[in-house]
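One structure is given below, encoded as structure tokens.
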Amino acid sequence: MDSREFRRRGKEMVDYIADYLDGIEGRPVYPDVEPGYLRALIPTTAPQEPETYEDIIRDIEKIIMPGVTHWHSPYFFAYFPTASSYPAMLADMLCGAIGCIGFSWAASPACTELETVMMDWLGKMLELPEAFLAGRAGEGGGVIQGSASEATLVALLAARTKMIRQLQAASPELTQAALMEKLVAYTSDQAHSSVERAGLIGGVKIKAIPSDGNYSMRAAALREALERDKAAGLIPFFVVVTLGTTSCCSFDNLLEVGPICNQEGVWLHIDAAYAGSAFICPEFRYLLNGVEFADSFNFNPHKWLLVNFDCSAMWVKKRTDLTEAFNMDPVYLRHSHQDSGLITDYRHWQIPLGRRFRSLKMWFVFRMYGVKGLQAYIRKHVKLSHEFESLVRQDPRFEICTEVILGLVCFRLKGSNQLNETLLQRINSAKKIHLVPCRLRDKFVLRFAVCSRTVESAHVQLAWEHIRDLASSVLRAEKE
């Protein structure tokens, strides 16, 4: 394919994408395929000779689309949103064309510097404390990670290194292996499974703190665990506070937990993967109160801020906490400006070496939507979630299980878990809408998350009518 054909095919692909998204509402939101469906539709080996572009395009509808779950359908209410917008798609095209691997400033100055500036832009939108911003010569700063899971792992490994070095400075005879056995981290019993995985990868203990009646980690429970473990000779070093849990969008009490972490010299990491986008709205900024106590903070613009995956925003107060943990400096990566104090080499802020020009997506989206446009988008989703909540409350057969704060509604039929499992199975088998469940204490709960960029009140109303009709069918069957 030369540039002439690329121009033609590129325009065709833009048309295909626009047609796909314009018509996505007419496609079943969940695919009707069985595991292994695709292997029977494609050859077992790659072609020896080139195939035509026309053949590939035909196979998209024939082979790929039948197995796609349409995350951007206005009838997709599962998980949490995954962001999508035309400006971000255009930026991704440019990112692919430039094709740099921005591991250092010298590898692509624009890639590095735009990321630093965009992370400061976003930090200011969130009203983060100045300590988290890079500015012109700040000690902190932001970095784009691949996911919130990656950000949690980076923070844990940095905290582990920092604590071990502090302990060895005071007692040089202590080995890293001996200290690793004593290190312990903490998070809520409602935290994402990625926190547990970070502990597994990092080789440290992770303890779940029991949450309160609102599924929130509170100071008393954390303090009790810290004191018990210290008395047993363990060394607390890391706490993850979740703002907007995956199960029910609950919020740990940051204002209570933060001071304890600071008093104990424990690294405090905030995981706000979903909810963090809402903090750009003044009416939701209170949910981030206490961020000043944190050492690191993370949320995913690729969830709810119209920046396509992947783009996970992470800030730290002290960049040296990361660079001292991850610094590797082989001669083939060195460059003349790296010791100048004027640049950032993001390879020292992350797990992998390579990194894409992801800040282009932020630049395009922030400029083409503006802060007001992004705020309006968040507010629309929150309004729709409250509309759904109101519909549920009007039906005495159902109950709302947690406070609705942002774009997630947790609800269920009053009755047994089996009744709700049957309802969910009926909902997803019908393939008109898509939901996933959670478990809150001993209850099986349905989650209704407002996700699509194009979802409107009419879609919410139709979804509720569908759920209500299926519920009637399930309840009738139970009585028979």
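A Cβ is built for glycine as well, from the same backbone N, Cα and C atoms used for every other residue.
Database features, via Swiss-Prot:
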BINDING   Thr82, His192  substrate binding site
BINDING   Ala148, Ser149, Thr246, Asn300  pyridoxal 5'-phosphate binding site
MUTAGEN   His192 to Ala  Abolishes decarboxylase activity
MUTAGEN   Asp252 to Ala or Glu  Abolishes decarboxylase activity
MUTAGEN   Asp271 to Glu  Reduces decarboxylase activity by 65%
MUTAGEN   Asp271 to Ala  Abolishes decarboxylase activity
MUTAGEN   Asn300 to Ala  Reduces decarboxylase activity by 75%
MUTAGEN   His302 to Gln  Reduces decarboxylase activity by 99.8%
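Shown here: features listed in Swiss-Prot, placed on the structure.
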residue: Thr82; record: substrate binding site; CB count, 10 Å: 17
residue: Ala148; record: pyridoxal 5'-phosphate binding site; CB count, 10 Å: 25
residue: Ser149; record: pyridoxal 5'-phosphate binding site; CB count, 10 Å: 20
residue: His192; record: mutagenesis position; CB count, 10 Å: 21
residue: Thr246; record: pyridoxal 5'-phosphate binding site; CB count, 10 Å: 21
residue: Asp252; record: mutagenesis position; CB count, 10 Å: 31
residue: Asp271; record: mutagenesis position; CB count, 10 Å: 31
residue: Asn300; record: mutagenesis position; CB count, 10 Å: 29
residue: His302; record: mutagenesis position; CB count, 10 Å: 27
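Among the recorded positions listed here, namely Thr82, His192, Asp252, Asp271, Asn300, His192 has its C-alpha nearest to that of Thr246 (pyridoxal 5'-phosphate binding site). Put simply, His192 (mutagenesis position) is 17 Å from Thr82 (substrate binding site) when counted between their Cα atoms. Excluding Ala148, Ser149, Thr246, Asn300 themselves, the residues of that chain whose CB lies within 8 A of the CB mean position for the pyridoxal 5'-phosphate site are, in sequence, Ser147, Ala151, Thr152, His192, Ser194, Asp271, Ala273, Tyr274, Asn298, Lys303, Ser312. Nearest to His302 (mutagenesis position) in space, judged by Cα atoms and limited to the recorded positions Ala148, Ser149, His192, Asp252, is Ala148.
Within 10 Å of Ser149 (pyridoxal 5'-phosphate binding site), as judged by C-alpha distances, the mutagenesis positions found are His192, Asp271; the full candidate list was His192, Asp252, Asp271. The secondary structure of Asp252 (mutagenesis position), as reduced to three states from DSSP, is coil rather than helix or strand. Counting only the Cα atoms, the space from His192 (mutagenesis position) to Asp271 (mutagenesis position) is about 9 angstrom. Rounded to a whole number, the distance between the Cα atoms of Asp252 (mutagenesis position) and Asp271 (mutagenesis position) is 10 Å.
Distance from the CA of Ala148 (pyridoxal 5'-phosphate binding site) to the CA of Asp252 (mutagenesis position) is 17 Å. Among Ala148, Ser149, Thr246, Asn300, the residues given in the record as binding pyridoxal 5'-phosphate, the maximal Cα to Cα distance rounds to 13 Å.
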